[in-house]
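K.L.:
Below you'll find the structure I mean.
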Amino acid sequence: MSTWANLGLQDSASPLMEQLIFFHDHALLILVMITVLVGYLMFMLFFNNYVNRFLLHGQLIEMIWTILPAIILLFIALPSLRLLYLLDEINEPSVTLKSIGHQWYWSYEYSDFNNIEFDSYMIPTNELTTDGFRLLDVDNRVILPMNSQIRILVTAADVIHSWTVPALGVKVDGTPGRLNQTNFFINRPGLFYGQCSEICGANHSFMPIVIESVPVNHFIKWISSNNS
């Protein structure tokens, strides 16, 4: 989750989020290099009166400022396109989770084993325990196995919602009458927090998401206990 005074991205908990962070750093490095170059050129123009004194035409410099941006755009576009295809790729899932957005809570369905359904509401501030997180904790967490391919299907029952967990690099719109899907791979245990990221009404900020990532054997025990 995002902690106090955290100015960067959240720590990743999935390979896709790691790739997103790498691309962010890659693009930021290119932007810093461009900023330094432009700043240096502006400094030279301001404080050197003779740099262009005999410049009548500049075919070479025009070639440079045409070709160089094209090369820079390629260095940004190729990793970006690769990442876009990786984000859309659906691998063979071990578990499928269905998430349905409502005003203003989430409901979940596990249908791979037998039908397990539950609603997940935000815990009000006056009912929070001392170690709870305000506006982020829920009464029923989503339990998912770590080191497994997870597919999530997202839809909505009323208005457009968006199921978002930043640590996993996942953001899927939930649209009434439409079923959207994506996949992710959780590579460490823990609690991962998210929120609805599409303005959906008065209590939009009161429908958080909590994923509890557990080892596979604990997940099987949880499924078995819910079956019984």
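Every residue, even glycine, has its Cβ placed from backbone N, Cα and C.
Per Swiss-Prot, the feature Cu cation A1 binding site maps to His161, Cys196, Cys200, Met207; the stated evidence is similarity to another entry. Annotation source Swiss-Prot lists Cu cation A2 binding site at Cys196, Glu198, Cys200, His204. If you look up Swiss-Prot, you'll see Glu198 marked as Mg(2+) binding site, on the strength of similarity to another entry. Natural sequence variation is annotated in Swiss-Prot for Asp25 to Ala, with the remark: In strain: 14021-0251.0. One natural variant named in Swiss-Prot is Asn115 to Ser, and its note says In strain: HW00, HW09, NC37, NC48, TT00 and TT01. Quoting Swiss-Prot on the natural variant Phe118 to Tyr: In strain: MD106, MD225 and RU35. Here the residue is the original one, but Swiss-Prot notes a natural variant at this spot, Thr129 to Ser: In strain: 14021-0251.0, C167, AU023, DSR, DSW, KY007, KY045, KY201, KY215, MD106, MD111, MD112, MD199, MD221, MD225, MDW86, RU00, RU01, RU07, RU35, RU259 and Sc00. Per Swiss-Prot, natural variant Thr130 to Ile is noted as: In strain: 14021-0251.0, C167, AU023, DSR, DSW, KY007, KY045, KY201, KY215, MD106, MD111, MD112, MD199, MD221, MD225, MDW86, RU00, RU01, RU07, RU35, RU259 and Sc00. Looking at Swiss-Prot, you'll find the natural variant Val165 to Ile noted as follows: In strain: AU023, C167, DSR, DSW, KY007, KY045, KY201, KY215, MD106, MD111, MD112, MD199, MD221, MD225, MDW86, RU00, RU01, RU07, RU35, RU259 and Sc00. The annotation that Swiss-Prot gives for the naturally occurring variant His218 to Asn reads: In strain: 14021-0251.0.
Have a look at these and tell me how they're positioned relative to everything else.
P.N.:
Sequence-distant contacts of His161 (Cu cation A1 binding site), defined by Cβ-Cβ distance under 8 angstroms and a gap of at least six in the same chain, are Gly101, Val154, Asp173, Gly174, Cys196, Glu198, Cys200, Met207.
Around the Cβ of Glu198 (Cu cation A2 binding site), a 10 Å sphere holds 17 further Cβ atoms from the protein chains shown.
Secondary structure at Glu198 (Cu cation A2 binding site), taken from DSSP and collapsed to helix, strand or coil, is coil.
Counting Cβ atoms from all protein chains shown, Asp25 (variant position) has 12 others lying within 10 Å of its own Cβ.
Summarising the environment of Asn115 (variant position), the number of other Cβ atoms within 10 Å of its Cβ, over all protein chains shown, is 9.
Following the DSSP three-state reduction, the secondary structure of Phe118 (variant position) is strand.
DSSP assigns Thr129 (variant position) to coil, not to a helix or a strand.
Sequence-distant contacts of Thr130 (variant position), defined as residues of its own chain at least six apart whose C-beta falls under 8 angstroms from its C-beta, are absent.
The DSSP secondary structure for Val165 (variant position) is strand. Residues within less than 8 Å, Cβ to Cβ, of Val165 (variant position) and separated from it by at least 6 positions along the same chain comprise Phe192, Tyr193, Gly194, Ile209, Ile211.
Around His218 (variant position), the same-chain residues at least 6 positions away in sequence with a Cβ under 8 Å from its Cβ are Pro145. Under the DSSP three-state reduction, His218 (variant position) is assigned to helix.
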K.L.:
List, in sequence order, the residues of the same chain other than Cys196, Glu198, Cys200, His204 whose Cβ lies within 8 Å of the centroid of the Cβ atoms of the recorded Cu cation A2 site.
P.N.:
Gly101, Trp104, Val159, Ile160, His161, Ser162, Ser197, Ile199, Gly201, Met207
K.L.:
I need the nearest neighbour of Asn115 (variant position) among the recorded positions Asp25, Thr129, His204, using C-alpha distances.
P.N.:
His204
K.L.:
When you average the Cβ positions of His161, Cys196, Cys200, Met207 for the Cu cation A1 site, which other residues in that chain have a Cβ within 8 Å of that mean position?
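P.N.:
Those within range, site residues removed, are Gly101, Gln103, Trp104, Trp106, Ser162, Gly174, Gln195, Ser197, Glu198, Gly201, His204.
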